[in-house]
Structures are given as structure tokens and as C-alpha cells.
Amino acid sequence: MTDGKLSTSTNGVAFMGILDGRPGNPLQNLQHVNLKAPRLLSAPEYGPKLKLRALEDRHSLQSVDSGIPTLEIGNPEPVPCSAVHVRRKQSDSDLIPERAFQSACALPSCAPPAPSSTEREQSVRKSSTFPRTGYDSVKLYSPTSKALTRSDDVSVCSVSSLGTELSTTLSVSNEDILDLVVTSSSSAIVTLENDDDPQFTNVTLSSIKETRGLHQQDCVHEAEEGSKLKILGPFSNFFARNLLARKQSARLDKHNDLGWKLFGKAPLRENAQKDSKRIQKEYEDKAGRPSKPPSPKQNVRKNLDFEPLSTTALILEDRPANLPAKPAEEAQKHRQQYEEMVVQAKKRELKEAQRRKKQLEERCRVEESIGNAVLTWNNEILPNWETMWCSRKVRDLWWQGIPPSVRGKVWSLAIGNELNITHELFDICLARAKERWRSLSTGGSEVENEDAGFSAADREASLELIKLDISRTFPNLCIFQQGGPYHDMLHSILGAYTCYRPDVGYVQGMSFIAAVLILNLDTADAFIAFSNLLNKPCQMAFFRVDHGLMLTYFAAFEVFFEENLPKLFAHFKKNNLTPDIYLIDWIFTLYSKSLPLDLACRIWDVFCRDGEEFLFRTALGILKLFEDILTKMDFIHMAQFLTRLPEDLPAEELFASIATIQMQSRNKKWAQVLTALQKDSREMEKGSPSLRH
């Protein structure tokens, strides 16, 4: 006996005659069911669950898929019966609506044959589980064979789990009787045919799109099992039928008509695949503006034409077909906003292009002037240095900046070599410095005769200070630090100088001067220029920390400060801002630490020509450039600003400001004022005993 619950999307169907069926596997042993017996097919309306007879299937299981009620057809113990029957329980007639049986289909009937003893001994097994809905449920049972009517063949389909993705199609059919098909997106199809020796064919579980292919695979599989198909007799050709082909194609056509497909393989509408250029062209055609022909050089933009990109696609793109159309007023408003955005973008791009064009023109002009200057320096000035270096033409070229390719050579010639240092002397000083480093690292106490006046502690302190200062020299370049390409060269020059001038030793700030020389000269030539540069009166006064001479330089600076910038000078005096607060760092490093490197090199160019006077003239030029800002600051902010100048200080503006500074006071030049102050300082020291200490 086979019991079960089954419901469709429209009617509940009571049926029987299903054997052991599992999705994906052939169902066997259909011969245990007597399909010749009369059967009754009834379909009640939607309603509550029908109470049937007490002989219920105790083996039916609930589905494991989210509590979906299932049709459980398992493999219980054999139940002997002579036929398979469907009958309504008499005791529950009042509980079942009468209209539930008014739509029952009366199938063609005939006199049922008497069941044989063999048929009574045969057993019926329950089939596997099929999903179904929770709308209706019908109990299937078979009490006796007398309550059944005759029906040669039956085709029953139940399906449609409306709340889930899976549904079931159970088919028991032949060619001339009822054939019902109810499906959803996925279905499990069981096809059953009865004949003298009925059998199940196959069970498949697939989606609606795969049903057609699976039916064909089933037919191929059945063709291989020829012996089983021969048993089915004239009904075997029914297996080639595709019950879902019509619905399948209809649904696919319906999906393809839609423009938006979220979950599927249907292609989007053609409008969604337009690119921005095509949309822009269509917009220009609608607006009546002729589109420009494509340029042969598409990568080169001529006349700074603006090409809208993502903005065009966002604003001018039509709405999807499933959304309401954009009102005309809103569309016009968006079009106006789009045109305004394009105009603003054109203005910004035009302004940026003009700025870039100006920068490019300036760069080309500078490069061209540098190229011409290199030819002039190499062909005219350097071969005739002694006669041309003080000429008006050379001085003008000097003010504009020395080309980097000849800068080192010009610096060497301008600084000179009054100390007569040779490359051999540099090698001797370097070897002595390396020996001293080794002796200090091994803890040796050997002191040479010429260094007897300097303790080992002073030498060790100088070496440690060199090591510390090198790590802080142009840290942004990362070429003088440990492991950098110029670290050893800088270390060698500073170490050799401490051996060459032990009376001076190493002073903070020397590393920046030596680093700038290394960037433009070879190691030996850089050492020669470094030693002669530090031997100048101003540098020697500062590096030897000659306090009296330093004050004299500061006093001379204030004379020209008051002459050129009286308003700012009075403001500095009012706030007690003395020159030593900002001048010491500028003079010690020759502006290489305070200004950008390329700007500092230009200052070095003129410094090599004009000497120490240009260092103080440059200081006055910086003060004049920022005069308006400094006059609004107090003492603290002025000191902070001058000790840390802006990094983007423009070179041309600075040199224009320096050019306005007149290094003449009361018809006296820098050297005359400095000499007079030095003379006065000596006289004051002689006349005032307090100044001697």
C-alpha cells in the first residue's frame, strides 16, 4: 500500500501507484503494482488539511529543506494487497467539503479482472521523497479493490512548491489519457507507464533550463538499455517527449524582452553598452551641433578641446525601460547643468593648459639659455679666464647663474688656491686621518709631535661630531648618509681637513659646504676648494668663533640694513631681534642649509665672484623679500621664520630683491665700512679695559 501527501498550485490530486523513486536513479520493480485495477482521481479545492482514515502513513518524513512538507515514498516493509486503491474515508465525510469532490474526473472504466493469488502476495513499496507545498494535503491509501473504478491508464502530475525553488512533477501517463503538467523553476520529473510489465524509466532533478537537455540524455540512456525499453512495448516512444519545451521557450522569450536582468544570462539592452563618445555624438546630433571628424592623431589634443568623459555618460544616459521616463523639465534642467559643467571644465582645463604652457616655455627658455651659456663659457671665457673673468659680459652671465656642467671649474678658478694645496697633500692628510681613526678605534694613545698640543679627547670629539653631522647633511637627498654614494667622500674631506688644520678642527656647518663642493667637483679638487674657502677672513672668523670679529661683521650688516630697509630695521630694534639670531646659520653654511639646493648654488656662483659682501647682500635681499610679512610679526615669530625659510622660495624673485640692495652707505662700500668698524673696535678695546675680557 502506498500513502502520501501531494498538492499542486491549483488542486490537490489523490493518486497512487508509485514505487521506489529517487531523484537521479531509475526506479525498478514496477511490476509489483497492479495498474490494471480501477482507480479514482479526485482534486479537492484549497482548504484545510483533510482528515482521512486512521490508516495513515507513519513512515512519511518532513522535508529537511526549511520545513517544506514532502511526499514521502520510502522502502518500508512489504504490504500485501491485490490492487492499489484510492478511497475517501466515510467517517470524515462531514469534515470534507462536498465541492471538493464535484470536480473529480470520471475516468473510463471497465470490469476489473479478478486478482490472482500471485498479485495478492505481491508487495508495494513507497517511493522517495518529493517536495510539495503546504496548501493542501491528501492522504493516499487503498483499503479494498471494490471501491475503485476502472481506468486503463492514468497520468498525474503534482507540483509547484510556490514558496521554494524546487517543485515536483510526477507523471504517470500514456498517449490517450489525462496528461497534466505543472512546473516551476525547478522540478523533479518521474514518468511512469503501465503495460503488461510496467516499469519506471528515470528520475531527474534539474532546473527548468536544463530539463530539455536532461530529457535528451535520458533518451540516450534508455536507448542503451534496449532490453528494458522493449518491455515497455508501444509506449516507449513517449519518453522522447519534452513536456517543458513550450513553457521553457516562452519563459526565455519573456526574460529576453526585459532590459534589466539581475540574475540570469540574458544580455542587457543595447543602450546599456554605449560608451561615452557614442552618447556624446548622439547628444550633439540632437542639439544640432555637427560632430568633428576623428583626428588622425587621436592621442594629441588640438586647440585644448574638452572631451567629456564620465559626466556625459551619467547625465545624458536614458533611464532604464522599467523606470518611469524623465520629465521634460527635469531633462532640460539636467542638460543645462551638464552644459554648465562642461563650460566650467573647459575653463579650468584652459587655465591649467595655459599654466603648463607657460612653464614649458619658461623651461625651454632656460634650457636654451643654459645651452648657449655653456658654449660661451667653454669656448670664450674659460680659455681666457685671466682676461675675461672681470668683464661686463662675464659678470652678467655670472649673475644669471653658471651652467651646472661648468660650475665646478668656475668655482675652482674663482676661489683660487692661495694655500697651494696639491693632490699629494690631500692624500697625506687623508692617510693621517685614517690612521687616527684606526688608533682611536683600537684604543691606541700614540700622539704625533705636531699634534702634541691637541689632546686625544679633542680629536675623538671632532671625529664623533663629523660622524653625527654627516648623517644630518641634506637628509632629503639620501646620498651622504651611511651607505650612500657620497658618504665616504664627505667623510674623507672632513677628516683630512681636521688633520690639515688641527687648530680649527671640525665645526658644525662644515659638512654642508663640503657636500656642495662634492656635488660639483672631484674629491681632491673639492678638498682644495674647501680649504681655501674656509681660509677667507669671514669664514675663518666664524669657524674659529672669533667673537669680536663676528660682532664687527654684524655691525657692518646693520649699517647697510638701516640704509636699505629702515622701516624693518626699526621694527627689529623695537623687538630686540639682533642679527646673530639668523645670520650665524646663514653664514656658517653659506645658505646651503637654509635655502633650496639649486638656489643656494646660484648664490654660491655670485659669492665666488663678489666674495663675502654678497653673503650679507643676500641676507638683506631675503629681508626685503619678506618685509611685509616680518613687519606684522613679533619677536618669536620673526626668529622662527628667519631660521626656517620657506622651501618654495622663488629664485628669480629673490635675485630681483637682491639686485635692489645697494651695498653703499655714505659713499662707503662694504669693505670700507667693515675696515672702519674693525679700527673702531680696536680703539675701543684699547680705551675700555672692560672690553679686553
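Glycine is treated like the rest: Cβ placed from N, Cα and C.
Where a substitution is noted, the model still shows the residue that was there originally.
Keep in mind the model is a prediction, meaning the values are calculated, not measured.
If you look up Swiss-Prot, you'll see 401-611 marked as domain 'Rab-GAP TBC'.
Long-range Cβ contacts of Arg472 (mutagenesis position) within its own chain (separation 6+, distance under 8 Å): Ser511. Arg472 to Ala appears in Swiss-Prot as a published mutagenesis result, with the remark: Loss of inhibition of autophagosome formation; when associated with A-508.
Quoted from Swiss-Prot, the note on mutagenesis experiment Gln508 to Ala is: Loss of inhibition of autophagosome formation; when associated with A-472. Secondary structure at Gln508 (mutagenesis position), taken from DSSP and collapsed to helix, strand or coil, is coil.
Annotation for Gln508 (mutagenesis position): spatial neighbours Leu465, Asp469, Phe588, criterion Cβ-Cβ under 8 Å with sequence separation of six or more.
DSSP gives Arg472 (mutagenesis position) a coil state; it is part of no helix or strand.
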